[in-house]
Amino acid sequence: MAEIRKLKNYINGEWVESKTDQYEDVVNPATKEVLCQVPISTKEDIDYAAQTAAEAFKTWSKVAVPRRARILFNFQQLLSQHKEELAHLITIENGKNTKEALGEVGRGIENVEFAAGAPSLMMGDSLASIATDVEAANYRYPIGVVGGIAPFNFPMMVPCWMFPMAIALGNTFILKPSERTPLLTEKLVELFEKAGLPKGVFNVVYGAHDVVNGILEHPEIKAISFVGSKPVGEYVYKKGSENLKRVQSLTGAKNHTIVLNDANLEDTVTNIVGAAFGSAGERCMACAVVTVEEGIADEFMAKLQEKVADIKIGNGLDDGVFLGPVIREDNKKRTLSYIEKGLEEGARLVCDGRENVSDDGYFVGPTIFDNVTTEMTIWKDEIFAPVLSVIRVKNLKEAIEIANKSEFANGACLFTSNSNAIRYFRENIDAGMLGINLGVPAPMAFFPFSGWKSSFFGTLHANGKDSVDFYTRKKVVTARYPAPDFN
């Protein structure tokens, strides 16, 4: 039996062993094969990374912006050349099918492309005459060392909306990726090095609680970007803010999709199946609840069940597989417990994912509950799995009222051909990202990922102009130039 490789942290341009003696297995969720072991690093590791990044900031922040942008452009080119390899790593670590993994790689590359526009993004503004012989200019500067805490479900896309932009704008970065998906991170580091990355500018420390707390507490780290669950995100925001750091915390979701009587049912069902069960439901933009008007509900449910029956479940590397496993055994057990809870509380189970449970991997099949109410646990909680709740409503107003009761407000979608309904939905729904006749309203890199309510803690969102503001600070220079006498 081959020896299992133990991974190292990446600090100051080198792969270095952690100070820890604790390692966790990284497991392919479709096969339970142990891929490698990842260190559960210590605060001492974070301190080394932070000191290194702080030292590197002194020179990196002074590098000309076009030079920094060229390195990001080189990185984008290398990522594009290695798309298939990156997608393969996502599939074996995360469980997504190959098509989904390639899609994630594409979104990650888009984020790097956006960051490569740093010269224009860094530009400030000026006013030639604010008083007699007085002008003012507003300049952007990087803020220092930034910490990023990323989740398992998008191991490329989410880190790539963090560190490329922060680094392009002149900061240095410490990434704590998910301990479930380290091999993808290794490949990102390898390609970033080839792109011309200087030592100390980008650092990777694997770990769990100690690493998170080290990032939140270290005085050299000036800002923190987090993506993950609500309980952890709330903790990160509170503790980071207490330590006077700039924090953006993107957390949980319970996204609602509204289907009106005039919706194109074929397109609607196709979109909802993809949104609810793609990536095994493990994404913060997944469709978790459908509220459907009563006049079309029976037909909608029939078509939905018919579509779901065609879903192929299995290893994401296999041809034709749509639904892969959830990330680990704990997630599988948690999902099964929610199915039991839904039954206990009176929801009608019309597609039972327990029928697809297998000992070969962490599989749970597509699960659909009908006749769900807002008092039920399966409506309230973020399940983060291939479980969809359906609520029948009288009209759009009732559907919006139900969605607005949720503590989460990442995204919401509407399927209709009525322009008045679209406008009413846009103006009255409490959610930060809306989709009209599409299932996943995740924005492109140049728009903010703008969750509301308990889906986001902070002021400046990830992506778009918000990310530029988050990773920079401003300096306003006011200057008087006495009028010269050229006569």
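Note: Cβ is positioned from N, Cα and C throughout, glycine not excepted.
Keep in mind it's a predicted model, so treat the numbers as computed, not measured.
C284 (active site, nucleophile) carries neither a helix nor a strand DSSP state and counts as coil. The active site, nucleophile annotation in Swiss-Prot covers C284, and the record cites similarity to another entry as its basis.
Taking all protein chains in view, 21 other C-beta atoms sit within 10 angstroms of the C-beta of E382 (NAD(+) binding site). The annotation NAD(+) binding site is assigned in Swiss-Prot to A150, F152, K176, E179, R180, S229, T251, E382.
Record note (Swiss-Prot), mutagenesis C36 to A: No effect at either the structural or enzymatic levels; when associated with A-160; A-287; A-351 and A-413. The unchanged residue is displayed. Remark: C36 (mutagenesis position) has I4, R5, K6, L7, D25, V26, P182, L183 as non-local neighbours, by Cβ distance under 8 Å and separation of at least 6 in sequence. C36 (mutagenesis position) falls within a strand segment according to DSSP.
For the mutagenesis result R107 to L, the note given in Swiss-Prot is At least 50-fold decrease of the second-order rate constant for the acylation step. Take the CB of R107 (mutagenesis position) and look out to 10 A: across all protein chains shown you find 17 other CB atoms. DSSP assigns R107 (mutagenesis position) to a helix.
Looking at Swiss-Prot, the entry for mutagenesis of C160 to A says: No effect at either the structural or enzymatic levels; when associated with A-36; A-287; A-351 and A-413. Under 8 Å, Cβ to Cβ, and six or more positions away along its own chain, C160 (mutagenesis position) finds R107, G108, I109, N111, V112, L188.
For R283 (mutagenesis position), the same-chain residues 6+ apart in sequence whose C-beta sits under 8 angstroms from its C-beta are N153, F154. One entry in Swiss-Prot concerns the mutagenesis experiment R283 to L. Its note says: At least 50-fold decrease of the second-order rate constant for the acylation step.
According to Swiss-Prot, the mutagenesis experiment C287 to A carries this note: No effect at either the structural or enzymatic levels; when associated with A-36; A-160; A-351 and A-413. Listed in sequence order, the residues of the same chain lying 6 or more apart from C287 (mutagenesis position) and placing their CB within less than 8 Å of its CB are N255, H256, T257, I272, A275, A276, L388, C413, G439, V440.
Within 10 Å of the C-beta of C351 (mutagenesis position) there are 21 other C-beta atoms, taking all protein chains into account. C351 (mutagenesis position) falls within a strand segment according to DSSP. One entry in Swiss-Prot concerns the mutagenesis experiment C351 to A. Its note says: No effect at either the structural or enzymatic levels; when associated with A-36; A-160; A-287 and A-413.
Just so you know, the Cβ of C413 (mutagenesis position) picks up 28 other Cβ atoms within 10 Å once every protein chain is counted. As a published mutagenesis entry, C413 to A appears in Swiss-Prot alongside the note: No effect at either the structural or enzymatic levels; when associated with A-36; A-160; A-287 and A-351.
For the pair F152 (NAD(+) binding site) and C351 (mutagenesis position), the Cα-Cα distance reads 27 Å. If you draw a 10 Å sphere around the CB of C284 (active site, nucleophile), it holds 26 other CB atoms from the protein chains shown. In terms of C-alpha distance, the listed recorded positions R180, C351, E382 place E382 closest to C284 (active site, nucleophile). Its Cβ taken as reference, F152 (NAD(+) binding site) is surrounded by 21 other Cβ atoms within 10 Å in the chains shown.
The secondary structure of C160 (mutagenesis position), as reduced to three states from DSSP, is helical. The number of other Cβ atoms within 10 Å of the Cβ belonging to S229 (NAD(+) binding site), over all protein chains shown, comes to 15.
Here NAD(+) is bound by A150, F152, K176, E179, R180, S229, T251, E382 per the record. The longest Cα to Cα distance in that group is 23 Å.
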